[in-house]
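Undergrad: I am attaching a structure below and will ask some questions about it afterwards.
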Amino acid sequence: MAFASVLKDAEVTAALDGCKAAGSFDHKKFFKACGLSGKSTDEVKKAFAIIDQDKSGFIEEEELKLFLQNFKAGARALSDAETKAFLKAGDSDGDGKIGIDEFAAMIKG
């Protein structure tokens, strides 16, 4: 698991179980359930780097669609509606992607 150095496996499993059904993903509930919302700034930066698959310095829509799979192989992809809602929630400057500061604000929010 890519997040082994940051998150506990049991918390990740519980968070993923909470959004198994299509359309049930809620980023606030997920971040709280997996324990990310209580992590340090450095740990949040590590999480961002894992999710930023292309290392562009931003999390784009395609990376958000596969967001859950970063936590556990075989997890479902987010639906288009979930992906767009997630992007809208995190993209505070309207550039169509989520930067590290936006990601940190979303986790702590």
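Placed from the backbone N, Cα and C atoms, the Cβ positions cover glycine too.
According to Swiss-Prot, the Ca(2+) 1 binding site annotation covers Asp52, Asp54, Ser56, Phe58, Glu60, Glu63. Residues annotated as Ca(2+) 2 binding site in Swiss-Prot: Asp91, Asp93, Asp95, Lys97, Glu102. Sequence annotations record features per position, and here Swiss-Prot assigns domain 'EF-hand 1' to 39-74 based on sequence analysis. As annotated by Swiss-Prot, domain 'EF-hand 2' applies to 78-109. Under mutagenesis, Swiss-Prot gives Ser24 to Ala with this note: More than 50% reduction in IgE reactivity of 4 patients sera out of 11 patients sera tested. Among the mutagenesis results in Swiss-Prot, His27 to Ala has the note: More than 50% reduction in IgE reactivity of 7 patients sera out of 11 patients sera tested. The residue drawn here is the original one. Quoted from Swiss-Prot, the note attached to the mutagenesis of Lys28 to Ala states: Complete loss and more than 50% reduction of IgE reactivity of 3 patients and 9 patients sera out of 11 patients sera tested, respectively. According to Swiss-Prot, the experimentally introduced change Lys32 to Ala is described as follows: More than 50% reduction in IgE reactivity of 6 patients sera out of 11 patients sera tested. Leu36 to Ala appears in Swiss-Prot as a published mutagenesis result, with the remark: More than 50% reduction in IgE reactivity of 7 patients sera out of 11 patients sera tested. Quoting Swiss-Prot on the mutagenesis of Lys39 to Ala: Complete loss and more than 50% reduction of IgE reactivity of 5 patients and 10 patients sera out of 11 patients sera tested, respectively. According to Swiss-Prot, the mutagenesis experiment Asp52 to Ala carries this note: Loss or very weak IgE reactivity of 12 patients sera tested; when associated with A-91. The annotation that Swiss-Prot gives for the mutagenesis experiment Asp91 to Ala reads: Loss or very weak IgE reactivity of 12 patients sera tested; when associated with A-52.
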Undergrad: Should any of the recorded positions His27, Asp52, Asp93, Lys97 have a Cα within 10 Å of the Cα of Phe58 (Ca(2+) 1 binding site), which are they?
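TA: Near Phe58 (Ca(2+) 1 binding site), where near means Cα within 10 Å, the recorded positions are Asp52, Lys97.
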Undergrad: Using the Cβ centroid of Asp52, Asp54, Ser56, Phe58, Glu60, Glu63 as the reference point for the Ca(2+) 1 site, which residues of the same chain not in that list have Cβ within 8 Å?
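TA: Here the nearby residues are Gln53, Lys55, Gly57, Ile59, Lys97.
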Undergrad: Between Asp95 (Ca(2+) 2 binding site) and Lys32 (mutagenesis position), what C-alpha distance do you get in Å?
TA: 26
Undergrad: Near Leu36 (mutagenesis position), which residues of its own chain have a C-beta under 8 A away, given they sit six or more steps off in sequence?
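TA: Same-chain residues close to Leu36 (mutagenesis position) (Cβ under 8 Å, separated by 6 or more) are Val6, Leu7, Glu43, Val44, Ala47, Ile107.
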Undergrad: Using the alpha carbons only, what distance in Å do you get between Asp52 (mutagenesis position) and Glu60 (Ca(2+) 1 binding site) once rounded?
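TA: Asp52 (mutagenesis position) and Glu60 (Ca(2+) 1 binding site) have their Cα atoms 8 Å apart.
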Undergrad: For Phe58 (Ca(2+) 1 binding site), what is the secondary structure state per DSSP, taken as helix, strand or coil?
TA: strand
Undergrad: Grab the pLDDT values for the domain 'EF-hand 2' (78-109) and give me their mean, rounded.
TA: 97
